[in-house]
Amino acid sequence: MWRFSGRRGLCAVQRLSCGRVHHRVWREKSDQACERALQYKVGEKIHGFTVNQVTPVPELFLTAVKLSHDNTGARYLHLAREDKNNLFSVQFRTTPMDSTGVPHVLEHTVLCGSQKYPCRDPFFKMLNRSLSTFMNAMTASDYTIYPFSTQNPKDFQNLLSVYLDATFFPCLRELDFWQEGWRLEHENPRDPQTPLIFKGVVFNEMKGAFTDNERIFSQHLQNKLLPDHTYSVVSGGDPLCIPELTWEQLKQFHATHYHPSNARFFTYGNFQLEGHLKQIHEEALSKFQRLEQSTAVPAQPHWDKPREFHITCGPDSLATETAKQTTVSVSFLLPDITDTFEAFTLSLLSSLLIAGPNSPFYKALIESGLGTDFSPDVGYNGYTREAYFSVGLQGIAEKDVKTVRELVDRTIEEVIEKGFEDDRIEALLHKIEIQTKHQSASFGLTLTSYIASCWNHDGDPVELLQIGSQLTRFRKCLKENPKFLQEKVEQYFKNNQHKLTLSMKPDDKYYEKQTQMETEKLEQKVNSLSPADKQQIYEKGLELQTQQSKHQDASCLPALKVSDIEPSMPFTKLDIGLAAGDIPVQYCPQPTNGMVYFRAFSSLNTLPEDLRPIVPLFCSVLTKLGCGILNYREQAQQIELKTGGMSVTPHVLPDDSQLDTYEQGVLFSSLCLERNLPDMMHLWSEIFNNPCFEEEEHFKVLVKMTAQELSNGISDSGHLYAALRASKTLTPSGDLQETFSGMDQVKVMKRIAEMTDIKPILRKLPRIKKYLLNCDNMRCSVNATPQQMPQAEKEVENFLRNVGRSKKERKPVRPHIVEKPTPSGPSGAAHVSGSQIVRKLVTDPTFKPCQMKTHFVLPFPVNYIGECVRTVPYADPDHASLKILARLMTAKFLHTEIREKGGAYGGGAKLTHSGIFTLYSYRDPNSIETLQSFGKAVDWAKSGKFTQQDIDEAKLSVFSTVDSPVAPSDKGMDHFLYGLSDEMKQAYREQLFAVNHDKLTSVSHKYLGIGKSTHGLAILGPENSKIAKDPSWIIK
């Protein structure tokens, strides 16, 4: 996977009762792993490693142990933390000097077989032989990293063995290079009369990646700001350069870069460090000697004057104004990221400059009305050896490029003169406090990503993690010098000659030109071939296809057994109280580390149909337009000072027992430090009772940003949009999902953003408020420590009494409403005490599914495809069989057909909670052929040509998802949102265990390929003459 983006924050944080609730005592979190790690002594020798440093990091509840390998110099960092989701990663500094994508192709190819595990594609096979909670590999601009995580010690050893052998002793077979990188092959490999074309997984992945104009801009920005070494090239590979890469170059790059002397090992969690060190030393490092490295990235020579560049990109067919599609940014080179305090300071400074409506650049650029949103890669980017800061606008007219540049310069001058308000600095420091306290389910992955760039350039990763000391030093600098930040702005922005202005505008013939250049490259390659070369290519193509079609013996790979899966799941204690009379509130006591997580769900049942399409917009702007006596700037300031964020999102929640029944509503979510709970709940009261809908100009700004974000997201999430569209006519909930989140919503927002007079839309917001922001059909939930629960009860009670109810009873718009209580009592939900939550579901007894085939013609060189089938709801025993079948079809058929043979970046099958079975592909050079592969996959499933071993592997893969760790903030959410008790989930678990060969073939025949009315199809991608001629397709 190619990764290209700026460094994110440490732990991105997006996000009196009738029956008195009885809270249970919660055992304090054990610090056993941290205490154990503190016993290590500096200089101690352990399995070929020497301990160099042992440092407690109390703010993150961990102990850091730094080691080095005696023979090879390999670096090692272990973060001991009482977290059972343990993680390993190995990282290599990879510094390509051309755009052939050699580190990216190598990342793919090393995972295709190794000395100890010579079977083809052990990486994908291990996805089905493990209970991993994460497995992947990523290529960044200057490093390649291979992480995995699991909660099972035996699984950790298995995966570690496979990862070590793959990275240090890969086979690197030529056929694997052909498959994963690039190859010349006949369009139909079995017919030498068909034309030769370029194929390959990475080749197609990068063609897809560069359909994203934001990515094109970000890539050029880095290449042109840092032009003198490795950052001047495309590490993932330029599709026009990838065909220059040879197999020999690939092997040479591995020999020079994938060596322990150039490696950084990282482990995290509560497993014993000694076991990791022993295995890594014995299976890999003991077989190497130290190698002098030559991979260091030199400092970029600084310019003596600013530079300007202009580039082109593809047209955006969903842009709100065709005359305003230009992007411009001004970027500044900053110091080395290994100066951790300077990097910390500049990262904070970047947030002060660009984050939220109170920031100087938001006021100067976003609110100027010149564009739709900030330019890509805005803010501080710490992924390269020297960081950079970038700011600008997208969606502007070409004539306004100079104006934007002048606004940037003027804003810098104003900041130097006026500085920042104390409240804004405090709000930012408060955000960091929340980020260090909030616990994610994949904290190890967050940490390895956070330290990767700094450590890659020999910075101190432990220093980077010591947020507390960085904050103390930052406060000290501010106290000693009130102009500390202004001087940084003057130093790094005003007086910095290493400054780049980059502008980009669409060219209607951009993709045509790209295709032409690819055609010329192809002709050049083909014309240089002798008849013997062509014959060899034909034979190699047949050989590759034979290899891909051959049954693979994976017996050499380690594997867990189904018996290694825990037979039962841990149950979560929940208490349901009634507040303000009869409003259910779910209390879930958890070790939340001093944080409180509040959620409220409000029904949309009474909302008139004409308002439904703009519910997502209402949700998006509700917390951004002001409330009560606060204008939108003051509201943003209070949200930042008192909470970790307040979000509002539309939700369509399918019923667990009826396909045509669902719950519709809006989820309000927020989090805060315990001390700020009264302030957070007061903010919610003001948002519910007194939201402001008068700020027309700011509303326009928010509409344009929302429309731009939706348009920009299509190239990254095209398969999700295709699946939503394909399921639109299969269930009533699918239709509403498409309205809220699919291409229908993208089109709605495009239309609204194009309106010259936006008042008619603004006037609809108070109407939605009237139906939604009341207690009529609401339920709430709180996740907090047991000690905090009495205070939380009191605050939620006050909130609900303040919000009140509608003055008159409103009837549901859709007449068929079913009241469904959540399970309770010893038989239904023994771990839930107190009252019940009663959900009001919409049902449509007259609904008839029908087939719809839609092709969204977009200017992309690749396709995103979804085929959906209506099956059964969650509680039906067949759902578990279909869940296993989806994984089985992905691993044993679709992966080979769509990725290996077809060259798509991804593809497979999945089953949603709502009973929609989806076949999909991602960044796919094919369309009709892929739909045919979907049909063959169904035939394969019906034939039952799979073994008990295949079924067991599919179960392991499904359980790795079912048992993935849940953060304390999210415990009990399945019960709160979907009405699923732990007993119901345990019953489903037992159904998964009980799936067998007969059940799998039975559900294949029963649901897949049985009739058009239960099928939907959608494709996002380029024009297609075959589809255009087929009247059964709707062309958009």
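A Cβ is built for glycine as well, from the same backbone N, Cα and C atoms used for every other residue.
Original residues only: the substitutions mentioned are not part of this model.
Sequence annotations record features per position, and here Swiss-Prot assigns active site, proton acceptor to E107 based on similarity to another entry. Long-range Cβ proximity for E107 (active site, proton acceptor), meaning a same-chain Cβ under 8 A and a gap of 6 or more residues, is found for M1, A137, M138, T139, T144, Y146.
Neighbours of E205 (Zn(2+) binding site), defined as other CB atoms within 10 A of its CB across all chains, total 27. The secondary structure of E205 (Zn(2+) binding site), as reduced to three states from DSSP, is helical. The Zn(2+) binding site annotation in Swiss-Prot covers H104, H108, E205.
Per Swiss-Prot, natural variant R15 to Q is noted as: In strain: LG/J and SM/J.
Among the sequence features in Swiss-Prot, the natural variant S17 to I is noted as follows: In strain: LG/J and SM/J.
One entry in Swiss-Prot concerns the natural variant G19 to C. Its note says: In strain: LG/J and SM/J.
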Across all the protein chains here, work out how many other Cβ atoms are within 10 Å of the Cβ of H108 (Zn(2+) binding site).
23
Can you tell me how many other Cβ atoms are located within 10 Å of the Cβ belonging to H104 (Zn(2+) binding site)?
30
